[in-house]
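A.B. asks: First the structure, which I've put down as structure tokens, then a few questions once you've had a look.
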Amino acid sequence: MAVFRSGLLVLTTPLATLAARLPPILTSASRLVNHTLYVHLQPGMNLGGPAQPQASPVQATFEVLDFITHLYTGADLHRHLDVRILLTNIQTKSTFLPVLSSVQNLAHPPEVVLTDFQTLDGSQYNPVKQQLERYATSCYSCSPQLASVLLYPDYGTGELPLEPPNALLPSTIRPASPVARSPRQPVRGYHRGAVGGTFDRLHNAHKVLLSVACVLAQEQLVVGVADKDLLKSKLLPELLQPYAERVEHLTEFLVDIKPSLTFELVPLLDPYGPAGSDPTLEFLVVSEETYRGGMAVNRFRLENGKEELALYQIQLLKDQSHNENEEDKVSSSSFRQRILGNLLQPPNERPELPSGLYVLGLTGISGSGKSSVAQRLKNLGAYIIDSDHLGHRAYAPGGPAYQPVVEAFGTDILHKDGTINRKVLGSRVFGNKKQMKILTDIVWPVIAKLAREEMDVAVAKGKTLCVIDAAMLLEAGWQSMVHEVWTVVIPETEAVRRIVERDGLSEAAAQSRLQSQMSGQQLVEQSNVVLSTLWESHVTQSQVEKAWNLLQKRLPKAYQTRN
């Protein structure tokens, strides 16, 4: 059967039974849709009757909110799908507006409409499919060539799961009030509320948080998006999507799921954000991790003469397929870890480089573990050009940079044997931009020339892939000599610790060295592949092997034969 880029799944089974049926339904849908899957909840709708069914309100209860959580949890097993539960017809007890009084536009118009509704004979019965298509197009903007499919998932026994009438989903949404509530208790609606987060690489746990907030809000939802100082403590912050990109993805998702709301997306620059200062807000949705932060917001509000917000706590979604060193919850940190070793942007064509030689530039801040990665690549078959080694050749007496450097910085930078004391020279230039530029204007062109000569040596030895290991690769402009830039990143605090331990410098001297270099963020912005040595050695090895294997797949055969 054809695979569609976008689809609409209309769920008609009563909630009490639907929860147990979700896994096979999602599996069936994932075989037909390969990108965006919208979900419309209409329990009890009959597509087999004489009358054309119409959209009707679904009472927002805690059971419905729990179901939303369970659906997104199940969707996490199908990572190729961008699942979006549509909320226009899910309404709180305080507001019953006309449901879908006009056709709702969707960012990705469905090409196919699917349903769990089944005919008695298990066929693709045309009148039912026609009713389904009419229902879908009366509610949402769909593709003109809309197809329809009645799903018949394998439920094991072939029968609906039998559950006692009081069998309810476990609670995943908790109001801050200690008062016990029934899962079928209606949810209160509020005029304005707030939710906050980093929202990097929007995932299903984010979608639960945002969806609950959208159900509770009747007029406006304020969304705080973490930026600047609040990002510094994040794992692999260099791989965070830019603020504008995160806001763009958030906006599309929010407008898709509940266009009747007004959304205000603002930078979150401190732990309180708008929730701490806006007197018109009534509720705040938090996760288990941020619940204490929500309590702190309420204390801050009380201290400043504002009413407390109603807090709604969402349980964390368990990541059922997390890897080693990843969190056991669905998180953006794990998504960023999975990017390590992947190609982030296309390689560069370098026709001026030696024919038949593919060149990687390996860089990273001091202490990043770049040289250990170079050794791992060497073990896999790469020819390594060590820029530090070339620098030693350039600085050596009689070397191409020796005399110009001595003339520029004086003979007091020399050892008694006439060799350049690089520690003394380094103390002159680190932290002094003018002196550093004088040195680099001399040395960088010399090392670049030596590197090109080494490329010719690699070709003569029959090598087809070489790596230029250079901390200053991008500062020196040597990216023009490579097809791909690979960057090794670690937190600056870890880099300082390693430099102090390795080189015997003070923390201040180590920080000064790092400040004279491009930041990890600046390096990543110009990189094709990113790696990290933050974890155990075997984790680094797995990353490097992953990156190497992906490289082999995208290399032309001419570059693969002699390594």
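Cβ from N, Cα, C; glycine included.
From Swiss-Prot, here are the annotated features:
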- HIS203 to Ala: Phosphopantetheine adenylyltransferase activity abolished (MUTAGEN)
- 359-562: domain 'DPCK' (DOMAIN)
- GLY364, ILE365, SER366, GLY367, SER368, GLY369, LYS370, SER371: ATP binding site (BINDING)
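Describe the structural context of these features.
C.D. replies: Shown in sequence order, ASP76, VAL330, SER331, SER332, PHE335 are the residues of the chain, 6+ apart in sequence, with a C-beta less than 8 angstroms from the C-beta of HIS203 (mutagenesis position).
All protein chains considered, the CB of ILE365 (ATP binding site) has 22 other CB atoms within 10 Å. When secondary structure is read from DSSP and collapsed to three states, ILE365 (ATP binding site) falls in the coil class.
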A.B. asks: List every residue in the same chain as LYS370 (ATP binding site), at least 6 positions away in sequence, whose Cβ is under 8 Å from its Cβ.
C.D. replies: LEU362, THR363, GLY364, ASP469, ALA471, VAL488
A.B. asks: Taking the center of the Cβ atoms of GLY364, ILE365, SER366, GLY367, SER368, GLY369, LYS370, SER371 at the recorded ATP site, which other residues in this chain have a Cβ no more than 8 Å from that point?
C.D. replies: ALA471, VAL488, ILE490, ALA495, ARG498, THR533
A.B. asks: Let me know the DSSP-derived helix, strand or coil state of LYS370 (ATP binding site), please.
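C.D. replies: Looking at the DSSP assignment, LYS370 (ATP binding site) belongs to a helix.
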A.B. asks: Please work out the number of neighbouring Cβ atoms within 10 Å of the Cβ of SER366 (ATP binding site), leaving out its own Cβ.
C.D. replies: 18
A.B. asks: Take every residue in the domain 'DPCK' (359-562), average their pLDDT values, and give the whole-number result.
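C.D. replies: Looking only at the domain 'DPCK' (359-562), pLDDT averages out to 94.
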